[in-house]
Amino acid sequence: MKSSGPVERLLRALGRRDSSRAASRPRKAEPHSFREKVFRKKPPVCAVCKVTIDGTGVSCRVCKVATHRKCEAKVTSACQALPPVELRRNTAPVRRIEHLGSTKSLNHSKQRSTLPRSFSLDPLMERRWDLDLTYVTERILAAAFPARPDEQRHRGHLRELAHVLQSKHRDKYLLFNLSEKRHDLTRLNPKVQDFGWPELHAPPLDKLCSICKAMETWLSADPQHVVVLYCKGNKGKLGVIVSAYMHYSKISAGADQALATLTMRKFCEDKVATELQPSQRRYISYFSGLLSGSIRMNSSPLFLHYVLIPMLPAFEPGTGFQPFLKIYQSMQLVYTSGVYHIAGPGPQQLCISLEPALLLKGDVMVTCYHKGGRGTDRTLVFRVQFHTCTIHGPQLTFPKDQLDEAWTDERFPFQASVEFVFSSSPEKIKGSTPRNDPSVSVDYNTTEPAVRWDSYENFNQHHEDSVDGSLTHTRGPLDGSPYAQVQRPPRQTPPAPSPEPPPPPMLSVSSDSGHSSTLTTEPAAESPGRPPPTAAERQELDRLLGGCGVASGGRGAGRETAILDDEEQPTVGGGPHLGVYPGHRPGLSRHCSCRQGYREPCGVPNGGYYRPEGTLERRRLAYGGYEGSPQGYAEASMEKRRLCRSLSEGLYPYPPEMGKPATGDFGYRAPGYREVVILEDPGLPALYPCPACEEKLALPTAALYGLRLEREAGEGWASEAGKPLLHPVRPGHPLPLLLPACGHHHAPMPDYSCLKPPKAGEEGHEGCSYTMCPEGRYGHPGYPALVTYSYGGAVPSYCPAYGRVPHSCGSPGEGRGYPSPGAHSPRAGSISPGSPPYPQSRKLSYEIPTEEGGDRYPLPGHLASAGPLASAESLEPVSWREGPSGHSTLPRSPRDAPCSASSELSGPSTPLHTSSPVQGKESTRRQDTRSPTSAPTQRLSPGEALPPVSQAGTGKAPELPSGSGPEPLAPSPVSPTFPPSSPSDWPQERSPGGHSDGASPRSPVPTTLPGLRHAPWQGPRGPPDSPDGSPLTPVPSQMPWLVASPEPPQSSPTPAFPLAASYDTNGLSQPPLPEKRHLPGPGQQPGPWGPEQASSPARGISHHVTFAPLLSDNVPQTPEPPTQESQSNVKFVQDTSKFWYKPHLSRDQAIALLKDKDPGAFLIRDSHSFQGAYGLALKVATPPPSAQPWKGDPVEQLVRHFLIETGPKGVKIKGCPSEPYFGSLSALVSQHSISPISLPCCLRIPSKDPLEETPEAPVPTNMSTAADLLRQGAACSVLYLTSVETESLTGPQAVARASSAALSCSPRPTPAVVHFKVSAQGITLTDNQRKLFFRRHYPVNSITFSSTDPQDRRWTNPDGTTSKIFGFVAKKPGSPWENVCHLFAELDPDQPAGAIVTFITKVLLGQRK
């Protein structure tokens, strides 16, 4: 039967003459029938020259093709009649515009299709499409583009899309870019937000929350607002966002939202359900479960021990199965396994063991690759993404249908699964552990690109449409192949038209108002805009999303607790515009910290911007400094994008010196560390708390959980004397890129820096020096005033105009490694009591109050019901993750922050014995001090000691003191050689009265080797106006102690490396006690001895130098009267946090400080066992009755340890229900100083720093400083072995991998004798014989780690002797994420590897923290 009507026309359009499935024949091409036409309303584009036809042109009567009159003869396309009008919609071969929930076509056609709703031409269109624009709802549009379109056509379609959106919605639409950033998106659309993530992946959970919150904020601000979701490639991203927002909007949905929810569900089922990956479905389920409360959130970190994957022997014919794993945390690579090889038929399951266990928290992605037989390619076996907040057991299993890539791979068995084994501790799991078959071998030494590539390191690092005239490429593959993709820019790019002028403010929401289910010809009435959610709905949303990192105007749960209360910033309200576009995310801020749980938002001050989640921001100094690039290091390397993410984010104020940031300065960033912003500048606008906080400020201390930081009067940094400038920051997981080389080297004012090449005839040919002299308004106690660095041995100059001697910015080093049995050096005569090494087998434990069992203290009657104190639980011993390669990129306290008020030079707490031969000739330089009145310099003879320098900055000419040189001491049997250092030129100033104001009667106890004598120091004679014979007593309250002893002289261009008294096999020792440097008040002067001051020892005399922990330089000259406990108030608690919070203190150090104190004395430190928690060490009167027998000092048993856990509500002592949450550590300390609650006794708040309470000691002879060693540098000759690329790996594992590669390669590398020099600028290698190279320099900011081989392997020399192997890890030039380990072996027995490594780690790397 012959068809008629619409069906006949449909079949004709499809090229079929009847209803049978006969093959269609091509129609005969017919000539065009052109006629002249004037184009007025919408001029088309010429079909030949692609230029818009302005005015008159020609148009074909049949096919409607348009062209210029002059181009008419050049038309080559055939003329074919268009299909009927009712069938034209959804059949265009180029782009498809579809309306779900709408019945009108985009061109306002009144004609409607009579086809049934179920009929679809989608299968015909899947072959070729360039744009798929779908109205998901009336206010949510989805714009999808193919993955790899022609770039020029793609730009044209983007312009058409922008034109359509502008014509329909004007500036009322907000475009969410879910793919890589593009310049033209920002250029063509008024408001764009970038929330991109890699294709076929699930977005981070907090990013999912952020997108939904931003959509909600935009749509609720104005009923006419529209959201456009832009996606390029797989449409699964659209499904993830639409599904997530569907669940999000149901929280506060009304009756008018039911239809929108239905259409969103219909879109997901019909359009994107088949394109969703298993991980994307999993994250949608996570999001829905967290919103509904069906998923209980687990906020504790997990340690991954094993990954069990199935064996796939037939994965690649001829090659077998060679898998390896890559583990990412928040899209940053944290682990790469070795390549596993299976010989013959092996077991059904392969066990990949992670040693040590890998700490994971947050979004985790595990990818398994198969290394190809040729070794140059790799194939993705499976990929799985999950979030640790949803894991509540020790095992996590994923079957095949939940594994990305594997779920559609027939080579992956249907019954196979992937299993992860976790625990809450890094210790090995006891009991039966999975083991591999003996036929399984592992290759850890591979350096092939297929294994090393990190496919995600360059995502969103640049704009996708960036064209700079050169080849654009990605350094790593994005599809699993080992090769980068190179794209040539188009030869001719048409100019992008400028956006249309802003339209009138009032327009209709949309012309698409009727819903397709009605099938009516008349549009229905417009649905009113959604009202903004009520306060109750917002609170409910906050409660549900509290743990996800984003709340409805509140701060997330991931933010760590501050030592001092935050001056919280209020939230943004939903208004007609958000003021953060383009490029920034709206509506995400922090709550005031006054209330527990989830609170309502407060008002917001002006002048802030939101730092979007999942973005990478170029770091700026909040106090007005600027990033600078050191000499000899490219600026691009200085601005390495440090991947950071925080589960909480808030409003950031613009520093006054910077102004508003430029748009588009954000890229993708993966999590790792919490952001810290300094808000102490008095010039910043005040941030007011909510009214409830202001009322609580008037309450007594005991009633406050959140305490406010009071400011003192003053100017500049002196007004903040003694106050922490940063809140403590908690790293969430171990990362391989850890030291400030990742973009944290800041110069105060690069505008004032100048490069000075070496003058003719001067030494220092190894590099040129540079000078920085910032203005006073950029002053910071931790920054140099005028510091001259040089590769040679230049002496820093002093800038009297700046009023401050240069300070080195240092912090306690945290170098630790794997101690090996019997690895102590013969020189290790003693160990500093300040930093005892951890015994290998010792377990650490905390006392956690619980309801039943464990250690019990007799409690007062009114506290008896609170529950006894619980037994201690065993924790892990300290591992290498706590060292420089562990968690310490950002400072944990105000005292060791980068560029903070720290003057410590990171001298080791164990004795550092210096052997420094120096030639007699001078090698110093003079630098311009830029003083209003040039201060004359004083030349000291080698026999004179350098007098102290006044820091008053008055420019007064100094009086030249006279005196004898230092007295020699008796020889020490263990002292290595130390020839004299070179003389120095110093501008000298003397304070009135003959000696400096800051001298303190208290002094630290030097830690020396047994048998080393201490002689009284005979300083220079007093000046004429002081009593005769009274020396200027230089008590270095902030400098290391030095003890001298004579040795036969030696001669060498630079000092040798100081020999450490005690170091492990990898050359690293325990961190010193953290220093406390208090800024002087407006009327005070700092201590008399700056870091750069030192006496110049006499020629021919060697000196034995010993460093001790650094102490405060703000010691009062007269002791203050004791403060009564009852007089404590808010300000007192805030000001004393520097006395009891010691972040880098070890447990043994805390015991040593507290064991001689009265009961109630306490210290709080960062927990090394539980990341993000604190440890409370408390001295008690008697041990608990159930305490275990103690073999050591019984006094040490009186120091008990408690764990302070952190959470969304604040901090609390773990294990006791009666313990409330406190807004800060200060609040917790204040309350427990009044009432012990669950503690054995009340806390006694100290009135002074316990590190300063040391007995007086004789002043050692010949004061010298670590700064002298840095200026002169230390050098020796070593054997250079090789350099091994370690991808993103650093720390001891990088050195171990490089050592394994060097020792296993055949033939072994030929060593070369090189001159190894360490100075303030970095490490310089000079091959005197020029066999391998001439000279190589590694700037200090590129060096991330240094140690000896953790496995204590040795290099075998040709004569049969062996030498210890050591190395340092530095950034690979031109690659911000890859590292290279440079390997060496000892050459001179007097310069052991441990001494070199200790010098690098403790002095060189520590001075820039």
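Even glycines carry a Cβ here, placed using N, Cα and C.
Although substitutions are noted, the structure shown does not include any of them.
Note that the structure is predicted; figures quoted are calculated from it, not measured.
Less than 8 angstroms from the CB of Cys231 (mutagenesis position) sit Ala142, Ala143, Ala144, Phe145, Leu178, Ser179, Lys237, Leu238, each of them six or more residues away in the same chain. Under the DSSP three-state reduction, Cys231 (mutagenesis position) is assigned to strand. Look at Swiss-Prot and you will find Cys231 tagged as active site, phosphocysteine intermediate.
The annotation domain 'Phosphatase tensin-type' is assigned in Swiss-Prot to 122-294 on the grounds of sequence analysis.
Across the domain 'C2 tensin-type' (299-425), DSSP classifies residues as 9 helix, 71 strand, 47 coil. Per Swiss-Prot, the feature domain 'C2 tensin-type' maps to 299-425.
The DSSP breakdown of the domain 'SH2' (1140-1247), given as helix, strand and coil counts, is 22 helix, 26 strand, 60 coil. The domain 'SH2' annotation in Swiss-Prot covers 1140-1247.
Under its mutagenesis entries, Swiss-Prot includes Cys231 to Ser with the note: Loss of tyrosine-protein phosphatase activity. Reduced IRS1 degradation under catabolic conditions. Abolishes inhibition of AKT1 kinase activity. Does not affect disruption of SQSTM1-IRS1 interaction by TNS2. Reduced mTORC1 complex activation.
Per Swiss-Prot, mutagenesis Lys1142 to Gln is noted as: 6-fold reduction in affinity for PtdIns(3,4,5)P3 and reduced IRS1 dephosphorylation but does not affect cell membrane localization or affinity for a tyrosine-phosphorylated peptide; when associated with Q-1155 and Q-1157.
Counting only same-chain residues six or more apart in sequence, the Cβ atoms lying under 8 angstroms from the Cβ of Lys1155 (mutagenesis position) belong to Lys1179, Asp1193, Val1195, Glu1196, Leu1198, Val1199. For the published mutagenesis Lys1155 to Gln, Swiss-Prot gives the following note: 6-fold reduction in affinity for PtdIns(3,4,5)P3 and reduced IRS1 dephosphorylation but does not affect cell membrane localization or affinity for a tyrosine-phosphorylated peptide; when associated with Q-1142 and Q-1157.
Lys1157 to Gln appears in Swiss-Prot as a mutagenesis experiment; the accompanying note says: 6-fold reduction in affinity for PtdIns(3,4,5)P3 and reduced IRS1 dephosphorylation but does not affect cell membrane localization or affinity for a tyrosine-phosphorylated peptide; when associated with Q-1142 and Q-1155.
Under the heading of mutagenesis, Swiss-Prot lists Arg1165 to Ala and annotates it as follows: Does not affect affinity for PtdIns(3,4,5)P3. Reduced affinity for tyrosine-phosphorylated peptide. Cβ neighbour count for Arg1165 (mutagenesis position) (all protein chains, 10 Å cutoff from its Cβ): 24.
For the published mutagenesis Lys1209 to Gln, Swiss-Prot gives the following note: Does not affect affinity for PtdIns(3,4,5)P3; when associated with Q-1212 and Q-1214.
Swiss-Prot documents Lys1212 to Gln as a published mutagenesis change and attaches the note Does not affect affinity for PtdIns(3,4,5)P3; when associated with Q-1209 and Q-1214.
Annotation of the mutagenesis experiment Lys1214 to Gln in Swiss-Prot: Does not affect affinity for PtdIns(3,4,5)P3; when associated with Q-1209 and Q-1212. Within 10 Å of the C-beta of Lys1214 (mutagenesis position) there are 23 other C-beta atoms, taking all protein chains into account.
Take the Cα of Lys1142 (mutagenesis position) and measure to each of the mutagenesis positions Lys1157, Arg1165, Lys1209, Lys1212, Lys1214: the nearest one is Arg1165. Residue with the densest Cβ environment among the mutagenesis positions Lys1142, Lys1157, Lys1209, Lys1212: Lys1142, by other Cβ atoms within 10 Å. In this structure the alpha carbons, written CA, of Lys1157 (mutagenesis position) and Lys1214 (mutagenesis position) are 25 Å apart. Distance from the CA of Arg1165 (mutagenesis position) to the CA of Lys1212 (mutagenesis position) is 14 Å. If you measure from the Cα atom of Arg1165 (mutagenesis position) to that of Lys1214 (mutagenesis position), you get 15 Å.
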